[in-house]
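What Swiss-Prot records for Y140, D203 is S-adenosyl-L-methionine binding site, and it gives sequence analysis as the kind of evidence. Taken from Swiss-Prot, the feature active site, proton acceptor covers H241, and the record attributes it to sequence analysis. Looking at Swiss-Prot, you'll find the mutagenesis T292 to I noted as follows: Slight acquired ability to produce SALV from scutellarein-7-methyl ether (SCU7Me); when associated with V-296; M-297 and A-298. Acquired ability to produce salvigenin (SALV), and slightly ladanein (LAD) from scutellarein-7-methyl ether (SCU7Me); when associated with V-296; M-297 and A-298. Listed in Swiss-Prot as a mutagenesis experiment, M296 to V is described as follows: Slight acquired ability to produce SALV from scutellarein-7-methyl ether (SCU7Me); when associated with I-292; M-297 and A-298. Acquired ability to produce salvigenin (SALV), and slightly ladanein (LAD) from scutellarein-7-methyl ether (SCU7Me); when associated with I-292; M-297 and A-298. Listed in Swiss-Prot as a mutagenesis experiment, T297 to M is described as follows: Slight acquired ability to produce SALV from scutellarein-7-methyl ether (SCU7Me); when associated with I-292; V-296 and A-298. Acquired ability to produce salvigenin (SALV), and slightly ladanein (LAD) from scutellarein-7-methyl ether (SCU7Me); when associated with I-292; V-296 and A-298. Among the mutagenesis entries in Swiss-Prot is T298 to A, noted as: Acquired ability to produce salvigenin (SALV), and slightly ladanein (LAD) from scutellarein-7-methyl ether (SCU7Me); when associated with I-292; V-296 and M-297.
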Amino acid sequence: MAVDKEVELHAQAWDHALSYITPTALSAAVELEIPDILEDHGGLMSLSELSAASGCPREPLYRLMRFLIFHGIFTKSNDCYAQSPLSRVFTRENLGPYMLMQATPVTRSPAGLSGEALKTGTPLYLKSIRGEDSWNDPAYGFHMRAFTNGMAAHARLTAAAIVTNYPTAFNGVRSVVDVGGRHGMAIGKLVEAFPWVRGIAFDLPEVVADAPPRKGVDFVGGDMFESLPKADAVMLMWVLHDWSDDKCIEILKKCKEAIPTSTGKVMIVDAIINEEGEGDEFSGARLSLDMTMMAMTTQGKERSYKEWVHLLNEAGFSKHTVKNIKTIEFVIEAYP
């Protein structure tokens, strides 16, 4: 049956206009712990069982699940619900906490990517709604616990991708500084997989002061714009995309000072925007991250390969390599 082109275009337009509903509904399911309830149950669950386990009344839960099943998140058989391979990715041990981080009132504010914000260069996401920095304003609603849990989930998954897809990453490396390492989730997972490495989680003093002990990881407080602990390698995981080119060059120069000239390396774990060729499964997500950075920050961004090369050259690195670790980030290794 032929589809009227005008009807098809209008259908696509409606999908775009209402597209924000899908992640919002998925966040609600994660908040209700639906993926974990189904995973822990280990099989099909009736609506009544799922309602009792989640504490959500039957009627809204039915409508929520109907929507998410349509979009391929969960499955249904004989009027009972079950996990799908996709919904398993949103359990508490996977991307569930990151999904909740993206569902806080500030992160979901459409004002950050408004026409006004783009014209003025001041993202309403953080500052212009109340004239102050919402990262430090709990009353506005940015839940720091959600942020911390979300970033920890991201760090855990990215570290696992490095272990699986780049098993030689730390050959010959005895010590690694994880800049912006917060509570050491990423470096802890890496040290666990590569036990000959001594990990150093480096972050602001007030951040590392609250860090729980981790085997093989030392916590050091400081300022990355002043100096870094000496080590064989320095890792920057999801750090440089927060900063302008000039600030990135400053940070990279400090990293270069912290490693041995002949054998050291800086490991940048960050997205690379594809502007040439076909890209991969994560190309769309990386572009979405760039929109997020434009909404969140005044100068942060995701960068193309050419933009990364420019930063490395300006910071004085002589060569670099790029490793695809089959996730949203790559590992860019820069050598003095």
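Cβ from N, Cα, C; glycine included.
Original residues only: the substitutions mentioned are not part of this model.
Computed from a predicted structure; not experimentally measured.
Taking the features listed in Swiss-Prot, we show where each one sits on the structure.
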residue	record	contacts (Cβ under 8 Å, 6+ apart)
D203	S-adenosyl-L-methionine binding site	V179, G180, G181, R182, F219, G221
H241	active site, proton acceptor	D270, A271, L289, M293, G300, K301, E302, R303
T292	mutagenesis position	none
Count, for each of the mutagenesis positions M296, T297, T298, the other C-beta atoms lying within 10 angstroms of its own C-beta, and report the residue with the smallest count. T298
Translate the DSSP assignment of T292 (mutagenesis position) into the three-state scheme. helix
